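What Swiss-Prot says about this one:
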- 65-151: domain 'PNT' (DOMAIN)
- Asp153 to Ala: Slight reduction in transactivation activity (MUTAGEN)
- Leu162 to Pro: Significant loss of transactivation activity (MUTAGEN)
Amino acid sequence: MAATCEISNVFSNYFNAMYSSEDPTLAPAPPTTFGTEDLVLTLNNQQMTLEGPGPQTRSQRDRTDPLAVLHLAEKASWTSERPQFWSKTQVLEWISYQVEKNKYDASSIDFSRCDMDGATLCSCALEELRLVFGPLGDQLHAQLRDLTSNSSDELSWIIELLEKDGMSFQESLGDSGPFDQGSPFAQELLDDGRQASPYYCSTYGPGAPSPGSSDVSTARTATPQSSHASDSGGSDVDLDLTESKVFPRDGFPDYKKGEPKHGKRKRGRPRKLSKEYWDCLEGKKSKHAPRGTHLWEFIRDILIHPELNEGLMKWENRHEGVFKFLRSEAVAQLWGQKKKNSNMTYEKLSRAMRYYYKREILERVDGRRLVYKFGKNSSGWKEEEVGESRN
């Protein structure tokens with residue numbers, strides 16, 4: 001009941017703000033005891049006011065003007081935040097805006113299921129949104145996809161090239177179910193046999209460990225301790241398998257707005273690489289393949305392929321294995337795309353990197369921000385090793 005009251009208050013405030021300028025009779029006051037049915041009735045009354053019957057006055061036409069709806073959106077608090085960080089109130093405001101923008105019949109919306117924050121909303125699949133919002137679910141899903149992946153177009157071409165270099169990750173280990181366990185609609189859609197959420201994080205599959213990672217199989221079986229791994233950061237395996245435990249949805253770090261972009265790629269596809277280059281990649285795989293399966297290998301492969309670097313990272317001292325992140329959030333998003341995790345941030349990625357300190361695969365460079373060093377148990381980054389793998 002408390003959730004329904006909160007939903008009703010948000011929708012009431014929304015329509016009061018939109019309809020109170022000229023004629024207060026156009027916005028009927030909600031009843032004292034406001035339930036889900038009353039909320040649907042109020043929204044339907046608003047649409048009857050907008051759409052008829054009878055000719056519209058000038059003031060009514062102004063209220064359906066797209067410019068008026070846009071002006072209302074500019075005043076909403078959700079426009080200044082990423083969807084993953086929206087509060088429950090901001091989610092309801094955004095839903096209200098979409099209902100008004102699309103002139104949608106609100107009677108088909110199941111408002112009892114709208115009590116969720118932005119992280120939960122972003123974890124919903126298209127089928128889940130259709131269950132709650134009916135045909136409007138397609139529009140909401142498309143809008144969320146645009147808002148949460150505004151930088152994916154810029155980086156997706158790098159993923160394609162990395163995967164052509166033999167760095168595609170293994171098949172999922174088993175079938176743990178199509179939805180994140182935090183989704184409020186997972187069980188219902190599991191019963192219906194629906195498809196998996198596009199925001200669900202894939203798990204690691206079996207594969208031969210690369211050099212320097214002989215005890216990865218031990219880490220895979222150590223998931224019961226993963227909830228206590230926040231101090232040491234946990235492995236990249238822990239990050240994917242138990243992210244909802246290590247990083248709860250209501251604990252996202254503040255996103256740094258206005259982070260400067262370095263070396264942004266011009267529009268269009270990158271230049272075509274020579275046939276000899278692709279023959280080298282496809283015909284003569286490195287002895288360290290499969291590559292890029294683990295986080296430290298992913299970082300290494302970006303560094304040893306300047307044609308893929310695109311201003312993301314640079315060598316500070318190649319001989320000593322010292323490197324620096326130039327666009328830390330962009331690298332984190334690349335890793336998130338590779339692991340099907342749309343909520344990846346540099347803070348989470350750096351925590352996972354700490355896992356390699358104890359194994360002496362990576363080292364911290366004291367006193368220098370965003371600077372790290374490959375340890376004695378790492379491999380494949382030295383110039384002589386790279387030369388051997390390409391011969």
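Quick reminder: no glycine exception, Cβ is built from N, Cα and C everywhere.
When the domain 'PNT' (65-151) is classified with DSSP, helix, strand and coil residues number 63 helix, 0 strand, 24 coil. Looking only at the domain 'PNT' (65-151), the predicted model's pLDDT averages out at 78.
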